[in-house]
Amino acid sequence: MTSSVTISVVLLISFITPLYSYLSIAFPENTKLDWKPVTKNTRYCPMGGEWFLEPGLQEESFLSSTPIGATPSKSDGFLCHAAKWVTTCDFRWYGPKYITHSIHNIKPTRSDCDTALASYKSGTLVSLGFPPESCGYASVTDSEFLVIMITPHHVGVDDYRGHWVDPLFVGGECDQSYCDTIHNSSVWIPADQTKKNICGQSFTPLTVTVAYDKTKEIAAGGIVFKSKYHSHMEGARTCRLSYCGRNGIKFPNGEWVSLDVKTRIQEKHLLPLFKECPAGTEVRSTLQSDGAQVLTSEIQRILDYSLCQNTWDKVERKEPLSPLDLSYLASKSPGKGLAYTVINGTLSFAHTRYVRMWIDGPVLKEPKGKRESPSGISSDIWTQWFKYGDMEIGPNGLLKTAGGYKFPWHLIGMGIVDNELHELSEANPLDHPQLPHAQSIADDSEEIFFGDTGVSKNPVELVTGWFTSWKESLAAGVVLILVVVLIYGVLRCFPVLCTTCRKPKWKKGVERSDSFEMRIFKPNNMRARV
């Protein structure tokens, strides 16, 4: 069934292709991107798709310029984590030892992070783990190691102000070389410590088209601006602002383009038509802005925004996503934005810059397109693919199938639907321990304990634990019996030893005359009596 539908779709496309020989799309400028898992609570929706100006409007173009930033769309850096790893020995007076391990989060110092970062770059940074226990009798002793860990972490860049932007930063942005995060035990350090002058950034040439009603008097409220980076910018919400010594205007989305004071429309100077921007106005980028902040009141953009939010609702409910759902999350106009894909069942995103490209149709035999203009040279627009069921998937739902390379959003726009566009796949956000709550500080007061890893707590069990095998127990029994017999023998022999030690005594009433020596002195009659 699927193959027959695919064949019919390809046949249908073959008839439609001549009518759409130059299909204009907004697509990532690089053929490969650096993908990261989408974390929970992410609901970024880009600015709506490009508007088509009314046929009755007169269009004129003028050469302008826009800052592209002194840094790329993302900046390399490192997260520095600090914790105290503690081994506690509770040595009781009656014998047992209680050994516990715990981890305590602490705020790293600048010197600790610099030292650890130098070791990390040289490949000598190691985690010592828990220290060995140090036990003192009848006391509680702590042994601790200060463990500093370094992990690479890329952040976005606000091209205009030179600020780093990331959900981990407090408030979502940072302009220092040592940035606090929502986790008190972690700080972010940029890989390049050099401070850049904002006005030292490059300004790229840009052709801006201005549309107006030629039947009415030219005023700011009746002007619409358009460029390859700006889809539909209303003059009514545009103001005049000097930036780095250049005259220019700031669009409603916060982006700035130069506008020469000599530029005219129907012999009327364009720059004075706009009012001055309020004092303290900053030039901003909308890359990290929330979808609700860039949503305008025009009905053409409400649909895109609703479809995008509906897709995030599916992600939140952990429902499977189709390639068409992914296309709703992507930017529809040139400029900085985010691209989405599915990698091993995980919804992933990447920072990118969308550029205008022209393709032969919504279904291609090869992933090739023309840049700069419809008359340009065709080149590969994408080379990075991931497994997606029986097919492969690229950015924003772009499918690599047996029937060709399909762009779901553009196929639906032409009323072409097939089963492959609705192929479902698990695409859940990653449960990362660092959830992006940029407006609050994460609670790092919790301490991690690994429980009692010491010896027995019972003195009786402690004694019986001395004998770990039956041989030792038998030997102990024999020794005990011998000791008892020895003690009994000593007690029995003690009276005998005491008797032999006594001295002889003379009997009372025995005269010494009975001795042999005295008999010779006795008379005979006395001897006879004796």
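Every residue gets a Cβ built from N, Cα and C, even glycine.
Where Swiss-Prot documents Leu19 to Ser as a natural variant, the accompanying text is: In strain: Isolate CIN0309R, Isolate CIN0318R, Isolate CIN0327M, Isolate CIN0327R, Isolate CIN0331M, Isolate CIN0360R and Isolate CIN0360V.
Record note (Swiss-Prot), natural variant Tyr22 to Ser: In strain: Isolate CIN0309R, Isolate CIN0318R,in Isolate CIN0327M, Isolate CIN0327R, Isolate CIN0331M, Isolate CIN0360R and Isolate CIN0360V. The unchanged residue is displayed.
Cβ neighbour count for Asn30 (variant position): 17 (other Cβ atoms within 10 Å of its Cβ, all protein chains included). Asn30 to Ser appears in Swiss-Prot as a natural variant; the accompanying note says: In strain: Isolate CIN0360R and Isolate CIN0360V.
A coil conformation is recorded for Lys40 (variant position) in the three-state DSSP classification, outside any helix or strand. According to Swiss-Prot, the natural variant Lys40 to Arg carries the annotation: In strain: Isolate CIN0327M and Isolate CIN0327R.
Leu128 (variant position) carries neither a helix nor a strand DSSP state and counts as coil. Sequence-distant contacts of Leu128 (variant position), defined by Cβ-Cβ distance under 8 angstroms and a gap of at least six in the same chain, are Trp85, Phe145, Val147. Among the natural variants that Swiss-Prot reports, Leu128 to Pro is described with the note: In strain: Isolate CIN0309R, Isolate CIN0318R, Isolate CIN0327M, Isolate CIN0327R, Isolate CIN0331M, Isolate CIN0360R, Isolate CIN0360V and Isolate CIN6514V.
Recorded in Swiss-Prot as a natural variant, Asp213 to Val carries the remark: In strain: Isolate CIN0309R, Isolate CIN0360R and Isolate CIN0360V. According to DSSP, Asp213 (variant position) is assigned to coil rather than to any helix or strand.
For the natural variant Ala219 to Thr, Swiss-Prot gives this note: In strain: Isolate CIN6514V. The structure shown keeps the original residue. Secondary structure from DSSP puts Ala219 (variant position) in coil. All protein chains included, Ala219 (variant position) registers 14 other Cβ atoms within 10 Å of its own Cβ.
Arg264 (variant position) falls within a strand when secondary structure is assigned with DSSP. For the natural variant Arg264 to Lys, the note given in Swiss-Prot is In strain: Isolate CIN0309R, Isolate CIN0318R, Isolate CIN0327M, Isolate CIN0327R, Isolate CIN0331M, Isolate CIN0360R and Isolate CIN0360V.
Looking at Swiss-Prot, you'll find the natural variant His269 to Pro noted as follows: In strain: Isolate CIN0309R, Isolate CIN0318R, Isolate CIN0327M, Isolate CIN0327R,n Isolate CIN0331M, Isolate CIN0360R and Isolate CIN0360V. Spatially close to His269 (variant position) yet at least six residues away along the chain are Val261, Lys262, Thr263, judged by Cβ distances under 8 angstroms. According to DSSP, His269 (variant position) sits within a strand segment.
Quoted from Swiss-Prot, the note attached to the natural variant Pro367 to Met states: In strain: Isolate CIN0309R, Isolate CIN0318R, Isolate CIN0327M, Isolate CIN0327R and Isolate CIN0331M. DSSP gives Pro367 (variant position) a coil state; it is part of no helix or strand. Sequence-distant neighbours of Pro367 (variant position) (same chain, six or more apart, CB under 8 Å from its CB) are Asp380, Ile381, Trp382, Thr383, Gly394, Leu398, Lys400, Tyr405, listed in sequence order.
Here the residue is the original one, but Swiss-Prot notes a natural variant at this spot, Leu424 to Val: In strain: Isolate CIN0327M and Isolate CIN0327R.
DSSP gives Asn30 (variant position) a coil state; it is part of no helix or strand. The shortest Cα-Cα distance from Lys40 (variant position) to any of the variant positions (Asn30, Asp213, Ala219) is found for Asn30. Between the C-alpha atoms of Asp213 (variant position) and Asn30 (variant position), the distance comes to 38 Å. Put simply, Asn30 (variant position) is 37 Å from Arg264 (variant position) when counted between their Cα atoms.
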